[in-house]
Amino acid sequence: MGTNGGVIAEQSMEIETNENPDKVEEPVVRRKRVTRRRHRRIHSKNNCLTPPNSDDDPQMSTPDDPVIHSPPSIGAAPGMNGYHGSGVKLEESSGACGSPDDGLLDSSEESRRRQKTCRVCGDHATGYNFNVITCESCKAFFRRNALRPKEFKCPYSEDCEINSVSRRFCQKCRLRKCFTVGMKKEWILNEEQLRRRKNSRLNNTGTCNKRSQPGNQQSPQGPNQQPHLSPHHPGVAIYPPQPQRPLTINPMDNQMMHHMQANRPNAMPQLISPPGAQPYPLTSPVGSSASDSPPNRSLTMMHNGEKSPDGYDPNIMAHRAPPPSFNNRPKMDSGQVVLSTEEYKQLLSRIPGAQVPGLMNEEEPINKRAAYNCNGHPMPAETTPPYSAPMSDMSLSRHNSTSSGTEKNHMTHSTVSAIPGNSAQNHFDIASFGMGIVTATGGGDAAEEMYKRMNMFYENCIQSALDSPENQEPKPQEAMIPKEEYMTPTHGFQYQSDPYQVPPAERNINYQLNAAELKALDAVREAFYGMDDPMEQGRQMQSFLKANKTPADIMNIMDVTMRRFVKVAKGVPAFREVSQEGKFSLLKGGMIEMLTVRGVTRYDASTNSFKTPTIKGQNVSVNVDDMFAKLNANAQAQKAKCLEFFGFFDEEIKKNELAVYLVMLAVLFSVRSDPPMNENDVRIVTERHNHFMSLLNRYLESLFGEQARRIFERIPKALGLLNEIARNAGMLFMGTVRSGEAEELPGEFFKIK
């Protein structure tokens, strides 16, 4: 019967296919789907023990998954599965235990889902990096170079095609494309942020590992339920764990609280395990067994969990140590004794953040090495034992003798030293205090008296060590504080009314540029973009290519640079705020000065010539001696001043075009008197001049650190010489160029007749 039914079904499919040619592929597709689903149903029954409701479980995903999720396919949409909704559940539930053929289908679908291309180079993308889908190579390239002040140069046509092969050949075009597609350099983390993220991930990983251990499986407890108590020793008092308090540099508060708890009757010390998660019941060390104790770790008495990672109390071994030997020490009139140099170094080494000096004078720090003595007894000369704990982990050690859990705690008497003038019954050992072995005797108000004396010791000895110059902690770095507004009094680099009065450089300053300063530098680069674009035609190009250049050719070459300076000025937002008369005054007074500053980057001292990349594929140079020799009689004095001006700039500045751009903008935005500028223009120009000078100072600091002060202090003298050069340059071409031989724009600045 089943066989006949199958034959009839096949015949009906053939008839339907012959009648409807458009549905030729549909029976084949349905037959494949039915076969695949039958195979999956049989395979899941034989090999999988999946609960019936497991099909509804959502797929797990993590935020660190680098896969770029694409929209669901059409086949997975409701109503497009061919049959009923149960078919969809069969496909979903077969992901974990499907056949090899199903794995191939799933892997092919997964590979199609993963096929995303990098927006920069077109390579295989791994995820969203800095706001754009990119590959790992472009992600690393952008992180390394987006915040660098270094200016890349394109070795080709400034318009390179970036793909997976050519991306290595041109860094400038690759970085420009990164910004073009929308990558944001503000999303790059600095070293401090990377360190915090790494620590956070390590903490999360450690927490997950502890929770995943078999011993950590505990039954859930309500908020008001008490932790599990061992039935072996019901008389042992177990206290719930307390939240850890932040560590402070003064340990007296922790000492006082712990000592006050020690004087309470019927109180047992809290027994806890080392810091971290506590997956084991808290019981007495005597009655705990292997099943309820952590492996290879013994329960110890620790105050608030502030102990060494090894999980032992250093003071336990201190009680077994032999009594310390005493040596004679030099005494002071105030009843103090002087610590030895080695002991003083050890004391400083226990202060968080303190630096032990390598060489120490025996007489200079005598007031710091002085400590109180008890009735003339000298201080112990023992060095720090191997079991001593750091000063930040000091705790009061006690010997408790309890028979039934109801007797009071009896504290053993130990050798101690007291401040002169106080009773010898209530005292503490200063030397032991420095080694983390503080013991106390007495009761009642003894704790308060001891607390006062400990504070006095802290003020007299430890605080003086902290206040010493070699132990001062560095001040907060202002440059690392994020700022919201640019050019405000709270900004990273200060807006100075007189930028030439540079304050003395402070030590331990982070000279890294912040986001606002980097944005301002990007605006400067954008304004000068295209300054070195190659020429292709025109009379100026013929002047560039001549081997023997005339004064008219020199003016035509300067015409190209002058026109590009005008384009740069129009690209500066502050220049557009100036009135039309003010713009003319700025360009007329600053054009020759900007040409001279431009010569700083083009002058080659080895060949004594100016070199320019304006002509593509041509090495164009103009010899300085030949150029000034063809001008009038005043040219030689002008040449000497120009060479002197070039000498004010270091070689690092001459090679850094961005620094020279900032100098050129500061020269452009200078108050001019021909023609006179109105009051509003003077205000705008003055603010912009100070702005670019302050930005230049910060940029130099980011490159040279403390050496930037020496470089920046030479700029005012260089600008003074620049003004003198510009005043005497107008007559250089007088009588050497005929009318019509040169372009008109240079004739506005240089007189030819």
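Any Cβ shown, glycine's included, is placed from N, Cα and C.
The domain 'NR LBD' annotation in Swiss-Prot covers 516-753 and rests on sequence analysis.
Under the three-state DSSP scheme, Cys121 (mutagenesis position) falls in the coil class. Looking at Swiss-Prot, you'll find the mutagenesis Cys121 to Tyr noted as follows: In sa156; no transcriptional activity in vitro. Defective dauer formation.
Under its mutagenesis entries, Swiss-Prot includes Ala125 to Val with the note: In m420; no transcriptional activity in vitro. Defective dauer formation. Here the Cβ of Ala125 (mutagenesis position) has 24 other Cβ atoms within 10 Å, regardless of which shown protein chain they belong to.
When secondary structure is read from DSSP and collapsed to three states, Arg195 (mutagenesis position) falls in the helix class. Listed in sequence order, the residues of the same chain lying 6 or more apart from Arg195 (mutagenesis position) and placing their CB within less than 8 Å of its CB: none are present. Experimental mutagenesis at this site is recorded by Swiss-Prot as Arg195 to Ala, annotated: Defective nuclear localization; when associated with A-198.
Long-range neighbours of Arg197 (mutagenesis position) (same chain, six or more residues apart, CB within less than 8 Å of its CB): Leu189. Record note (Swiss-Prot) on the mutagenesis of Arg197 to Lys: In m424; reduced DNA binding affinity and transcriptional activity in vitro. Defective dauer formation.
With a cut-off of 8 Å between CB atoms and residues at least 6 apart in sequence, the same chain places nothing near Lys198 (mutagenesis position). One mutagenesis experiment named in Swiss-Prot is Lys198 to Ala, and its note says Defective nuclear localization; when associated with A-195 or A-196.
In Swiss-Prot, a published mutagenesis experiment is listed as Cys461 to Tyr, annotated In rh286; mild gonadal heterochrony.
In three-state terms derived from DSSP, Arg564 (mutagenesis position) belongs to a helical segment. A mutagenesis experiment is reported in Swiss-Prot for this position, Arg564 to His, and the note states: In rh273; dauer-constitutive phenotype with gonadal heterochrony.
Listed in Swiss-Prot as a mutagenesis experiment, Arg564 to Cys is described as follows: In rh62 and rh274; dauer-constitutive phenotype with gonadal heterochrony. Under 8 Å, Cβ to Cβ, and six or more positions away along its own chain, Arg564 (mutagenesis position) finds Gly530, Met531.
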**Message:** Counting across all protein chains present, how many other Cβ atoms fall within 10 Å of the Cβ of Cys121 (mutagenesis position)?
**Reply:** 24
